[in-house]
Amino acid sequence: MERDGDQAGHGPRHGSAGNGRELESPAAASLLAPMDLGEEPLEKAERARPAKDPNTYKVLSLVLSVCVLTTILGCIFGLKPSCAKEVKSCKGRCFERTFSNCRCDAACVSLGNCCLDFQETCVEPTHIWTCNKFRCGEKRLSRFVCSCADDCKTHNDCCINYSSVCQDKKSWVEETCESIDTPECPAEFESPPTLLFSLDGFRAEYLHTWGGLLPVISKLKNCGTYTKNMRPMYPTKTFPNHYSIVTGLYPESHGIIDNKMYDPKMNASFSLKSKEKFNPLWYKGQPIWVTANHQEVKSGTYFWPGSDVEIDGILPDIYKVYNGSVPFEERILAVLEWLQLPSHERPHFYTLYLEEPDSSGHSHGPVSSEVIKALQKVDRLVGMLMDGLKDLGLDKCLNLILISDHGMEQGSCKKYVYLNKYLGDVNNVKVVYGPAARLRPTDVPETYYSFNYEALAKNLSCREPNQHFRPYLKPFLPKRLHFAKSDRIEPLTFYLDPQWQLALNPSERKYCGSGFHGSDNLFSNMQALFIGYGPAFKHGAEVDSFENIEVYNLMCDLLGLIPAPNNGSHGSLNHLLKKPIYNPSHPKEEGFLSQCPIKSTSNDLGCTCDPWIVPIKDFEKQLNLTTEDVDDIYHMTVPYGRPRILLKQHHVCLLQQQQFLTGYSLDLLMPLWASYTFLRNDQFSRDDFSNCLYQDLRIPLSPVHKCSYYKSNSKLSYGFLTPPRLNRVSNHIYSEALLTSNIVPMYQSFQVIWHYLHDTLLQRYAHERNGINVVSGPVFDFDYDGRYDSLEILKQNSRVIRSQEILIPTHFFIVLTSCKQLSETPLECSALESSAYILPHRPDNIESCTHGKRESSWVEELLTLHRARVTDVELITGLSFYQDRQESVSELLRLKTHLPIFSQED
């Protein structure tokens, strides 16, 4: 290693004295000796001037000679080339002790005589990783982080942009955008490597708004595959989302549910600044570098949450313990160096992480000049990476995923909720502050599970008009959030409106007037960045939004790995790839499906319905269907195929009616689903069907099928899956929806929601979309894991009312499907559009603070809050939709995993 100031490989090196001065040359000493001889004669000559000594001219000649000699020596040993030309630049002179009209050594700063270009020539290259025209041809110094010297290629220490700046070659961003049809890799690369590159806190909107200032990222977007919004996981925090990206798991599944959390079973707390962060017990699931290790694929991680922790006893082959002070350029250069390792050492998968623009967003807010500067900085750094890949011949070989973990929101001190305002004494509780706040008792773990969270949630509900927070017992949170099934998630959580945060009191708040994140993952300002670029990705493609849990399966496909079990839908991102690797298939039906003919005899149901509404003889005739009738019914009621039953050992009757189709569970004695089509011009009748039921003789009769069972219950009643008022076939066809096979136990408070949905919203949706197909049914999720419960769990959670065992649903689902082309009806769709909802079934409507409100002011808002993916409905019901469609399964997975973004954040 050469010392700073020495020039490597160029001429002799001069020694220096201990005080930093150069040692005196012997030749100079001998030449200076005559100066001593000339001093005394000169003085004598001046005193003897009046006498005009004849030796005067000799003395003057000698003095003149000495002066000339002194000047020459000064030029040689002091001023050097400045004698011939005045030197005003430090180029080639950095940190040398040479004297001129300006200096370039470290002392010049204190002396105040530095050359004007000292800073940019000698100082900036010690921490700047790029060349400029002025640096080209500079003298190499070891203290420079990279070189722009003419021979830097030989020494392999060139700055990344040396070729474009000093050799007038095009940089990567200046080259034309070409489709990479086949990988163009160096011979030593058997297959394209993959790099996962995270720009923390890069809000999706940044690229929409400031793309013109970001030439490199914009080129990647235009030349690769891009989505306007990648949906993060909830809460939209750094550690949970980075770990979701590399595991394909929800935070509730992989255990990292927040940047700060408490585990009552471990009785330990996790934070980003604690040593507990390195405890492997916090990390569940299998990150991709562990997956790679199991399949003998090497990985290198330059920072990624979890990558410096022994998960399953495994670390990446190359990794760095997180240190935020490491310059961004150093991280990029390290990855480029790893790509040059011998093939037996070289990783095949890489991660790279930068803290910006998150850091600037937190400090100054998302709409600030500082964030714009941070965006331009990371754009230059991405350009540095691409230029480095180009120099290595990897710019058309490596598959790059440029990604972020979440967005950023502007905070306001006026948009903070403080619980002490409502609770008074708060000494017995602790709140994890923010937009996804959680509460637990201070006395943990002793009272963690026994604390009366329900009473506290009720106390904090509907305290004031237009309340900006909602307290939730976690089983009632929107199922799309998947934020319940973990002991690390406190039983009481808070859902905040856009831009709002919550803390126990003002002293515990943070990010009051600056940027923050963590809110609902459907809020537009929480959306993240995704760009895929490389030979595997499509050229110039823009795709619909998707969730970041899908990226793990995508990366496994790129690397040729078999994914570990995860929450993603493998194959749902096939449309991003030129040549998809994995070909998904529909799940196999597991339930026992049968036809159920009329067997039973009629009984008194204890109803008080007008006889003219349900003439029994005519009603029975309607159920005698021909084969042709059944075909027509299937075409009308399940145009995309009936839902398949994935519930193992489950016995289901398929019941056909003129207007709807039912999958009736003989195990639960209630319908699992009902399907019908609501055309644009269909109308609802005004008949009053309350207290009207007709016994379905095709199924066993249960006490829960009788009107009399519900008469004395003030809260529990029954509801119809298919609305009786929908009568679209003929005026002579009586409402088959009054059949006992169409009812489910339903709280009276929920009937308000259900009736408004049927009587008002479905009519409007059918008119707007030129008709809709509707599938609805009960949900049982007593263990709140977002998956259908086993028969054993259902039995444990059944209730006894009036000496009769009854199973009350925890939720109800609705799946609405229509055509993308509004000119088509639901019976002839060329392409589908869907929306799904999973509504909590609660004995009150306190969630919506409905007192004094009309249904029109809150029901649709509730539906929007509890919107879900079709995939979420499938997981929680054990059903599978759209299996008779002609589209590929991967195309259907795109449809099933879609969710719209909440764009209005007033």
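Even glycines carry a Cβ here, placed using N, Cα and C.
Here the original residues are kept at every noted site.
The note that Swiss-Prot attaches to the published mutagenesis Ala28 to Gly is: No effect on basolateral sorting in epithelial cells.
Mutagenesis annotation in Swiss-Prot: Ser30 to Ala or Asp, described as Little change in baolateral sorting in epithelial cells; the structure shown retains the original residue.
In Swiss-Prot, a mutagenesis experiment is listed as Leu42 to Ala, annotated with the note No change in increased NPP activity in oestoblastic matrix vesicles.
The domain 'SMB 2' annotation in Swiss-Prot covers 127-171.
The annotation AMP binding site is assigned in Swiss-Prot to Asp200, Thr238, Asn259, Lys277, Tyr322, Asp358, His406, His517. Under DSSP, Tyr322 (mutagenesis position) is assigned to coil, being neither helix nor strand in the three-state scheme. Sequence-distant neighbours of Tyr322 (mutagenesis position) (same chain, six or more apart, CB under 8 Å from its CB) are Phe303, Asp308, listed in sequence order.
Thr238 to Ser appears in Swiss-Prot as a published mutagenesis result, with the remark: Decreases phosphodiesterase activity by 95%. Accumulates nucleotidylated intermediate. Using a 10 Å radius centred on the Cβ of Thr238 (mutagenesis position) and all shown protein chains, the other Cβ atoms total 23. According to DSSP, Thr238 (mutagenesis position) is assigned to a helical segment.
Among the sequence features in Swiss-Prot, the mutagenesis site Tyr322 to Ala is noted as follows: Strongly decreased phosphodiesterase activity.
As a published mutagenesis entry, Asp358 to Gln appears in Swiss-Prot alongside the note: Decreases phosphodiesterase activity by 90%. Accumulates nucleotidylated intermediate. Taking a C-beta cut-off of under 8 Å and a sequence gap of six or more, Asp358 (mutagenesis position) has these contacts in its own chain: Asp200, Gly201, Phe202, Thr238, Met408.
Summarising the annotation, Swiss-Prot assigns Zn(2+) 2 binding site to Asp358, His362, His517 and lists experimental evidence as the type of evidence.
Other Cβ atoms within 10 Å of the Cβ of Asp405 (mutagenesis position), summed over all protein chains shown, number 29. In the three-state DSSP assignment, the secondary structure recorded for Asp405 (mutagenesis position) is coil. Experimental mutagenesis is annotated in Swiss-Prot for Asp405 to Asn, with the remark: Abolishes all phosphodiesterase activity. 10% activity can be restored by addition of Zn(2+) ions. Abolishes formation of nucleotidylated intermediate.
In Swiss-Prot, the entry for mutagenesis His517 to Gln states: Abolishes all phosphodiesterase activity. 60% activity can be restored by addition of Zn(2+) ions. Abolishes formation of nucleotidylated intermediate. The structure shown retains the original residue. Reduced to three states, the DSSP call for His517 (mutagenesis position) is coil. Around His517 (mutagenesis position), taking its Cβ as the centre, 30 other Cβ atoms fall within 10 Å, counting all chains.
Close to Asp789 (Ca(2+) binding site) in the fold, though at least 6 residues off in sequence, lie Phe780, Asp781, Phe782, Asp783, Asn797, each with a CB less than 8 Å from its CB. Feature annotation from Swiss-Prot assigns Ca(2+) binding site to Asp781, Asp783, Asp785, Arg787, Asp789; the stated evidence is experimental evidence.
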By DSSP assignment, list the helix, strand and coil residue numbers for the domain 'SMB 2' (127-171), in that order.
9 helix, 2 strand, 34 coil
Name them in sequence order: residues not among Asp781, Asp783, Asp785, Arg787, Asp789 whose Cβ is within 8 Å of the mean position of the Cβ atoms defining the Ca(2+) site.
Lys485, Phe780, Phe782, Tyr784, Gly786, Tyr788, Ile793, Ile876
Residues satisfying Cβ distance under 8 Å from His362 (Zn(2+) 2 binding site), sequence separation of at least 6:
Gly201, Met408, Tyr511, Ser514, Gly515, Phe516
Across the domain 'SMB 2' (127-171), what is the average pLDDT of the model, as a whole number?
91
Which same-chain residues, if any, lie at least 6 apart from Asn259 (AMP binding site) yet have Cβ under 8 Å of it:
Lys237, Thr238, Phe239, Pro240, Ser271, Leu272
Of Asp200, Asp781, Asp783, Asp785, which of the binding-site residues has the most Cβ neighbours inside 10 Å?
Asp781
Between His406 (AMP binding site) and Arg787 (Ca(2+) binding site), what C-alpha distance do you get in Å?
26
Asp405 (mutagenesis position) and Asp785 (Ca(2+) binding site), Cα-Cα, nearest whole angstrom:
24
So, three-state DSSP: helix, strand or coil for Lys277 (AMP binding site)?
helix
Please give me the CB contact count at 10 A for Lys277 (AMP binding site), counting all chains in the structure.
19
